[in-house]
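What Swiss-Prot lists as domain 'Lipoxygenase' is 47-618. Where Swiss-Prot documents HIS290 to Gln as a mutagenesis experiment, the accompanying text is: Loses manganese cofactor and abolishes catalytic activity. Residues or ranges marked as Mn(2+) binding site by Swiss-Prot: HIS290, HIS294, HIS478, ASN482, VAL618. Record note (Swiss-Prot), mutagenesis HIS294 to Glu: Loses manganese cofactor and abolishes catalytic activity. The unchanged residue is displayed. Experimental mutagenesis is annotated in Swiss-Prot for GLY332 to Ala, with the remark: Increases the hydroperoxide isomerase activity severalfold and chnages the regiospecificity of the enzyme, slightly shifting the position of oxygenation from the n-6 toward the n-8 and n-10 carbons. May do so by changing the interaction of the hydroperoxides with the catalytic metal. Quoting Swiss-Prot on the mutagenesis of GLY332 to Val, Ser or Thr: Abolishes catalytic activity. In Swiss-Prot, a published mutagenesis experiment is listed as LEU336 to Val, Ala or Gly, annotated Changes the regiospecificity of the enzyme from C-13 toward C-9 with formation of 9S- and 9R-hydroperoxy fatty acids. In Swiss-Prot, a mutagenesis experiment is listed as LEU336 to Phe, annotated with the note Increases the hydroperoxide isomerase activity. The note that Swiss-Prot attaches to the published mutagenesis PHE337 to Ile is: Changes the stereospecificity of the enzyme from 100% 13R- to 69-74% 13S-hydroperoxy fatty acids and increases the oxygenation at C-9, producing mainly the 9S-hydroperoxy stereoisomer from linoleic acid and the 9R-hydroperoxy stereoisomer from alpha-linolenic acid. Among the sequence features in Swiss-Prot, the mutagenesis site PHE337 to Val or Ala is noted as follows: Abolishes catalytic activity. A mutagenesis experiment is reported in Swiss-Prot for this position, PHE347 to Ala, and the note states: Changes the stereospecificity of the enzyme from 13R-HPODE to 13R-, 9S-, and 11-HPODE with almost complete consumption of 11-HPODE to 13R- and 9S-HPOTrE as end products from oxygenation of linoleic acid. Does not affect oxygenation of alpha-linolenic acid. For PHE347 to Leu or Val, Swiss-Prot lists a mutagenesis experiment annotated as follows: Changes the stereospecificity of the enzyme from 13R-HPODE to 9S-HPODE as end product from oxygenation of linoleic acid and to 9S- and 13R-HPOTrE from alpha-linolenic acid. Looking at Swiss-Prot, you'll find the mutagenesis HIS478 to Glu noted as follows: Loses manganese cofactor and abolishes catalytic activity. Quoted from Swiss-Prot, the note on the mutagenesis of HIS479 to Gln is: No effect. Quoted from Swiss-Prot, the note on mutagenesis experiment ASN482 to Gln or Leu is: No effect. Record note (Swiss-Prot) on the mutagenesis of GLN483 to Asn: No effect.
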Amino acid sequence: MRSRILAIVFAARHVAALPLAAEDAAATLSLTSSASSTTVLPSPTQYTLPNNDPNQGARNASIARKRELFLYGPSTLGQTTFYPTGELGNNISARDVLLWRQDAANQTATAYREANETFADITSRGGFKTLDDFALLYNGHWKESVPEGISKGMLSNCTSDLLFSMERLSSNPYVLKRLHPTKDKLPFSVESKVVKKLTATTLEALHKGGRLFLVDHSYQKKYTPQPGRYAAACQGLFYLDARSNQFLPLAIKTNVGVDLTYTPLDDKDDWLLAKIMFNNNDLFYSQMYHVLFHTIPEIVHEAAFRTLSDRHPVMGVLNRLMYQAYAIRPVGGAVLFNPGGFWDQNFGLPASAAIDFPGSVYAQGGGGFQAGYLEKDLRSRGLIGEDSGPRLPHFPFYEDAHRLIGAIRRFMQAFVDSTYGADDGDDGALLRDYELQNWIAEANGPAQVRDFPAAPLRRRAQLVDVLTHVAWITGGAHHVMNQGSPVKFSGVLPLHPAALYAPIPTAKGATGNGTRAGLLAWLPNERQAVEQVSLLARFNRAQVGDRKQTVRDAFAAPDLLAGNGPGYAAANARFVEDTGRISREIAGRGFDGKGLSQGMPFVWTALNPAVNPFFLSV
């Protein structure tokens, strides 16, 4: 009985009390009966390092008890990192599910209501007769669930090759790589005269000059689409044009059936279909690759939870960043990736493929913690640095991410310095913090965190890196690919369908002229389109501003401000100021005299810290 009470106490810490009805308990994944009587103890009134705690014995006993009750369980939603189990782990999972349901309830109800209104409006206007009619999906609709609306230019410029290519440098930057002039081979050939006409040079010269880039979704060929739906497994070649200095598409290869290769010189509808097929693959990738942005911070937090006292300053910050984090896998398994669930209802490839994909990435070495540091990752793919080719003239994702991470890093540096004392060149305070060192050892040991800094942690810069990366994932990287991004950018129809509804062509010229017998045959019908937008709208979190849950609010929890002293409060004030400046610049974006924003014919705002939640929201 005592262990059950302790589990509930630990699970409730840092979370406001929630009244749980019996039906909620029954509906939330076998919530234990004792959780319905959860009481909440206050968060620590003072965060302190273990060596400064006057009650180290009780502190150590509390950690030992957590280790007994919070265990590493099997991975769920693909074979990646451990998911919590044990009495405390199960209670925390159930607690987070309830928090998630509470946060999502209004968004879900609003999106469903707006979906019904949108469908009624579309049908009253005669439905989709041309591609232009997809504007009926958005014009005047989704004002509450997606108050910022879809990206300016995403509809009006949807046939633009520059829009298509620049999405790789903004909405989905995690799959693009530059082909190294000597280390990478050309993935497929493109007819020489076509390359010459498009680029005024040769494919080999582009490669040798470091001007050739690849997105490879050929791995999707191993998955079988659902009945009545279809999918290619596209590879896309892109190039940096030496004349215009623009990043442009060169060719798309389908890798299925007769394996057609399309280029911008093809019939305009054939080429547009190729881009649609590519984007269908890309949407699958972004939605399932982002699962790693859940599992990586989860396992880092799990290791910390088993080794750090709740009174440790670092634990306080990590708990804040991991608000409701353990809801996503059980909720996803229950309603999104279950057979016939929301995924199967909307996407071409089945939920079984979606679950398999992140595990496949992880099995092939993906999901490394330090490898995911922003600049290290981008440099490894040749997107920054000039070792393998000329600099990209515009890289919207990196431009915004670099500034946001800079603000996070400044906060974390000040937080670490205020916690461990002014940095005088002696980082011995880190080595004396046995809880911190136990965390690093746990992460490298039982937790099996891939590519985590080695134990012992000797330099506070390493700790700053770790904390910065966790906060960047929860409040930045995740939202580039999920949260509000799909409904505003990467999932906007007609260019980004979740499923294709006609077979992949066996010859060019099969697209007609944009009538229902042409391109519309591959695209969702009116009801399917509304269902796609509704699902993606439910990923958005429109209320976080009113709830003080944005990235700007990440470190402003009252218990953290009260329990960490004036240095922490000053760091938070600086962070709020920095992110406010970033937010105002992003929110104020529009088109320049050339009709471009950050070099793109659409306005990208996915990293606005005053709009995004600070946590892993969905």
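Even glycines carry a Cβ here, placed using N, Cα and C.
No substitution from the list is modelled in this structure, which keeps its original residues.
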*In the predicted model, what is the mean pLDDT computed over the domain 'Lipoxygenase' (47-618)?*
97
*Which of the recorded positions listed here (HIS290, HIS294, HIS479, GLN483, VAL618) have a Cα atom within 10 Å of the Cα of GLY332 (mutagenesis position)?*
VAL618
_Collapsed DSSP category at PHE347 (mutagenesis position)_ = coil
*Are there residues of the same chain, six or more positions away from GLN483 (mutagenesis position), whose CB falls under 8 angstroms from its CB, and which are they?*
PHE539, ASN540, ARG541, ASN612, PRO613, SER617, VAL618
_Radius 10 Å, atoms counted are CB only; among the mutagenesis positions PHE337, PHE347, which position scores highest?_
PHE347
*Taking just the CA atoms, what is the gap between HIS479 (mutagenesis position) and HIS290 (mutagenesis position) in Å?*
9
_To the nearest Å, how far is the Cα of LEU336 (mutagenesis position) from the Cα of PHE347 (mutagenesis position)?_
11
*asked:* Rank the mutagenesis positions HIS290, HIS479 by how many other Cβ atoms lie within 10 Å of each Cβ and give me the one with the fewest.
replied: HIS290
_Rounded distance in angstrom between the Cα atoms of PHE347 (mutagenesis position) and HIS290 (mutagenesis position)_ = 16
*Any idea which of the recorded positions LEU336, VAL618 has the thinnest Cβ neighbourhood at 10 Å?*
LEU336
_Cβ within 8 Å of the mean position of the Cβ atoms of HIS290, HIS294, HIS478, ASN482, VAL618: remaining residues of the chain near Mn(2+)_ = VAL291, PHE293, ILE328, HIS479, MET481, GLN483, LEU616, SER617
